[in-house]
Amino acid sequence: MAEAGDAALSVAEWLRALHLEQYTGLFEQHGLVWATECQGLSDTRLMDMGMLLPGHRRRILAGLLRAHTSPAPAPRPTPRPVPMKRHIFRSPPVPATPPEPLPTTTEDEGLPAAPPIPPRRSCLPPTCFTTPSTAAPDPVLPPLPAKRHLAELSVPPVPPRTGPPRLLVSLPTKEEESLLPSLSSPPQPQSEEPLSTLPQGPPQPPSPPPCPPEIPPKPVRLFPEFDDSDYDEVPEEGPGAPARVMTKKEEPPPSRVPRAVRVASLLSEGEELSGDDQGDEEEDDHAYEGVPNGGWHTSSLSLSLPSTIAAPHPMDGPPGGSTPVTPVIKAGWLDKNPPQGSYIYQKRWVRLDTDHLRYFDSNKDAYSKRFISVACISHVAAIGDQKFEVITNNRTFAFRAESDVERKEWMQALQQAMAEQRARARLSSAYLLGVPGSEQPDRAGSLELRGFKNKLYVAVVGDKVQLYKNLEEYHLGIGITFIDMSVGNVKEVDRRSFDLTTPYRIFSFSADSELEKEQWLEAMQGAIAEALSTSEVAERIWAAAPNRFCADCGAPQPDWASINLCVVICKRCAGEHRGLGAGVSKVRSLKMDRKVWTETLIELFLQLGNGAGNRFWAANVPPSEALQPSSSPSTRRCHLEAKYREGKYRRYHPLFGNQEELDKALCAAVTTTDLAETQALLGCGAGINCFSGDPEAPTPLALAEQAGQTLQMEFLRNNRTTEVPRLDSMKPLEKHYSVVLPTVSHSGFLYKTASAGKLLQDRRAREEFSRRWCVLGDGVLSYFENERAVTPNGEIRASEIVCLAVPPPDTHGFEHTFEVYTEGERLYLFGLESAEQAHEWVKCIAKAFVPPLAEDLLARDFERLGRLPYKAGLSLQRAQEGWFSLSGSELRAVFPEGPCEEPLQLRKLQELSIQGDSENQVLVLVERRRTLYIQGERRLDFMGWLGAIQKAAASMGDTLSEQQLGDSDIPVIVYRCVDYITQCGLTSEGIYRKCGQTSKTQRLLESLRQDARSVHLKEGEQHVDDVSSALKRFLRDLPDGLFTRAQRLTWLEASEIEDEEEKVSRYRELLVRLPPVNRATVKALISHLYCVQCFSDTNQMNVHNLAIVFGPTLFQTDGQDYKAGRVVEDLINHYVVVFSVDEEELRKQREEITAIVKMRVAGTASGTQHAGDFICTVYLEEKKAETEQHIKVPASMTAEELTLEILDRRNVGIREKDYWTCFEVNEREEAERPLHFAEKVLPILHGLGTDSHLVVKKHQAMEAMLLYLASRVGDTKHGMMKFREDRSLLGLGLPSGGFHDRYFILNSSCLRLYKEVRSQRPWSGAPETSHRPEKEWPIKSLKVYLGVKKKLRPPTCWGFTVVHETEKHEKQQWYLCCDTQMELREWFATFLFVQHDGLVWPSEPSRVSRAVPEVRLGSVSLIPLRGSENEMRRSVAAFTADPLSLLRNV
């Protein structure tokens, strides 16, 4: 049977079921392709194949053993005659099949072996076997559990058994039949067969006559008392407790002994526990000895329903649901013996299905008292008259039937269910894992359930939530009840609690943390989705490889889709898609919206799907904006808005912008099979209802129908109401005052505030304005109480006005406002709702106070207009008064010596600074040709001008043209970075290919974007790699790109021209088309890269390497092809021709960069340039004032060189067995780290805090570690150590200090931590522990310090601290403790061996001369560093003397 089962099982599927898929390639290399070929494997053979982990080898061998071993058949007892009841339906007798005996007597060896049990399909009778002489068709088994990570294995044929099966169901008594009409739930239509309670499954092939229906439940109370003795109920109060109602006790069947029934009532807890509750309290005592008795009470686990409504069993599922229902084999009343073996039997409604044996207090209960997994039942035995036992691994359940016949029926049903379960288990991947009949849970763990003092063990398995008393019972397969999630719903209650709501009860759970609660919610929501869904459509759509991952964030197995965008998305992205609206994205579920998924729509997704969708919608997504599966909802929302509503990342069609041509192209495309073209045309604005020119087929949809293109028709129908993506254009606000009126007289109502003596920093509310009648005439602006008033409330003379400012709309309570500044340091604010009226007032006031000399300033829009004292040119002796107008980033000025206005481009200033003290400030504006000094004669209006000019001179946006620019239209950001790298990084190895620190790069780029002009890059403050990374990120993040979106594809197409002359000519044409700023930036950047590649012998960055780096950056592509890189490579190679560089300019450029490099090299060689040197304090042997040494540390100094220099200064000789080393000592952590002899010291000094210092002393344990490394084999180590996380608070107050045993494996690439699960009595059927590590760290990113700080209370004194630095330069640390000193040395030696590729100590230590400091590292200023003044503690961690006293005397 095993061979047949493995016939079609590949090694890859088998290893995946064992969670060892990483060895698939190893097996295939050794010619093992099918699972049957692995039968001869042994432990030695697996080791020879390269499988080094013993646990993995054992798992594979155990899986082989289980896969090819059939369990021994159950003992077959001798039969005895039993009278048959007439009301039991039985199949016709078959001579070849002897009757099934009761297992009460000894086995008769003369009888033939028990025949095999045929497989069962749903609730139908077992399938008949063919005779041995005929070919058996493929057997049909129940569907495998809905578990995505288990492989589906082929089913082997089962030996035949002739004759139809027997159905073991008792019919109701006469009294019970009278209750059927009122107990049927839900009521069935008249057309259905009576008593038809079987689930509606998929169509079945012809089969024997259907089974008689299941007996309707007895009308007893709805909810059971859980059969438990460990949990006492806490009375519930408040709104969270389920309501209790009084219900009538139902009469028991007349043929049975009357039983007392407890009902949910409003009685006190003591009343509920009295009387008849005693029996139930003793139910499980013998299975859990020593546990105090307590009752599971009805009120805590039930929510009563009206007595007129019968509760359907949870396994029945919702009507019409798609969840497969577990077929019921047998159900009826049985007497159950309490665990103590009492003679008082208790009546239970028992229900047996293919997976579980459950018993209830009544046949109306929704949830069982207890359930037993059929897979965990070892055998069933008869014990005396009418009694039988269900025996599991460590517990026996005793039942008593009404008669011997009924007992036999129950035993036969149980044996049949056990046999079927074992047959399925042998064929499932769970059996290969050693867990027969079990399903791996999606999530399992302990949760608090409201009303119980102890936690329950909860497991989410498939579409059910199972409740157990504890983990032990979970392993034994004996639980309390399970909840069918097809009728469940979960919702968050508070930070740690959530409710699972069903029609019968609300289960209120509490987790240990908010994160754990979120994980439980996700698992239960997944169970609900699985219960209500079918994966048929999803599996068909996932057949296309791109559809297996979310189109937006890349999450695996997405089960939602946008049917108009034709993309498959995950659940988290689907929620944000809904927020876009149906006009952008129509979201449907692959598993639940079954009616939507027609064959045509499925085929459309297979043709388009995520592959074509992302080639259009995500063609230009920069990596910095790409979504990840872990992205936050706000990030997803912004990304999806940009992607689908705005079309920010779409691939523009060549006809984009030409509506007529787009419509024509759409009409042509819909008649073909090119769906991607249709998608691109619609996404770029083609009209879906445009006129095609054919009256018979006027629309694209009609054309597609005429051409018989069903997929095109489906796509067009789904996009009938889809909006065309449109980018939100941020257009400058339109100004309403550009023409000067010939009159300066004006009147009307204005709203004004009281005059102020300082700038208006806060918004003035509408209530602060007063309505005044204002009159402008004769050079005076007067304002009155109303239009009839004669005396003005106040007036402003035009001659006293020094400045007129127009704030942006909606700055204050009124939509449009303007400010008037006077010589008396007063500010008047006026407002109006009408833009036209405000426009008129501004024009009139401006003409009233601007002299004719500066009338030209009024011909243009302005934001601020006025007069200021200034100094400029040759007249710096005295200040003059000039008129200035600010508009955007342009400051226009009219000076007395020249009547013509002169513009100043504020974003092109070389310098903008403020000089002088607070009383006499001067604004300095430096242009290439001149310097302008604007004085602050009046503080109020000068501060207004200062803020406005600074704002206008800063970057206005993210595009190139909005940046601060230089004289040649090159952005200052680009100029600063290129100039710095030219000065300091031309010879830096890997320049532009190496990345700087993320945090430093981000800070630098933010400061450059805010005000690049004020940022001066200095060699002692910024590293060249940080600057180069900032430049690359700036260019990549440009919204329109350096080559602009409109021309980007044209540039890429030009790179494919084969003729070099034609290609160069094409590049020159495209260069002219670029905007001026883009064109100047491209030339400056390519010129710089041309200089960089001239020193490729030193920096290793030739033209090809630079093209690889800058191609995707400049064209904002994903780098999948080399088109972008080819453009950059061509521009560098043809730099002289493309940019028309003459020979003289090229010669000067080469001479400049050569001189720069020579000067730096000469300065370094002569010792005149030591910008990279640090002066720091190093101690000899211990930290004392008399042992400190101040030493200059260049960038290239290693730890060995530092150690030798310190010893030279103190005249300390080095003996043969002396291992002098430089240690990094951290006083706060009470730990130290010996530096590797080749480790550079300068980077370490950068990271030292005030509580750290360097000490040169002997490494007492080095000799012992070298001896260990010389005698060991391999470069790995594994074993148990005590482990504690840095932020762990679990151990506070415990003797062990929060340290826990963990298993570690250290290899050449990483350090792995495994959680050790110990069990003195391992259960063979327990789920196998995952071999995935709990934590894993790259070995190169770890720093190991000897010692653990005392306040953590380490369990031993042999500990060390491990520090891990992430890619974002965030530090995390953990603490490890060994049991012995030698174990600590071995681990530490292995760390050093692996981290430094086997070179732990130099073979011949000598006094090496220090090399010349590297220029690329000499980028830090000369700063003296000293350690903390606090004295170091005498011990590290638990050491009582020297920090490495544990390593001495070796």
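Cβ coordinates come from backbone N, Cα and C, glycine included.
None of the substitutions listed is reflected here, since the structure keeps the original residues.
Here is what Swiss-Prot says about this protein:
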| type | residues | note |
| --- | --- | --- |
| MUTAGEN | TYR23 to Phe | No effect on phosphorylation by PTK6 |
| MUTAGEN | PRO81 to Ala | Slightly reduced interaction with SH3KBP1 |
| MUTAGEN | TYR231 to Phe | Abolishes phosphorylation by PTK6 |
| MUTAGEN | TYR288 to Phe | No effect on phosphorylation by PTK6 |
| DOMAIN | 440-529 | domain 'PH 2' |
| MUTAGEN | ARG578 to Lys | Abolishes effect on circular dorsal ruffle size |
| DOMAIN | 743-850 | domain 'PH 3' |
| MUTAGEN | ARG993 to Lys | No effect on regulation of circular dorsal ruffle size |
| DOMAIN | 1172-1261 | domain 'Ras-associating' |
| DOMAIN | 1274-1396 | domain 'PH 4' |
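Annotated features taken from Swiss-Prot, shown on the structure.
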residue	record	contacts (Cβ under 8 Å, 6+ apart)
TYR23	mutagenesis position	LEU15, MET51, HIS56
ARG578	mutagenesis position	SER585, VAL587
ARG993	mutagenesis position	MET1101, ASN1105, VAL1109
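With DSSP states grouped into helix (H, G, I), strand (E, B) and coil, the domain 'Ras-associating' (1172-1261) comes out at 20 helix, 33 strand, 37 coil. Secondary structure at ARG578 (mutagenesis position), taken from DSSP and collapsed to helix, strand or coil, is helix. Annotation note: ARG993 (mutagenesis position) sits in a coil segment as assigned by DSSP.
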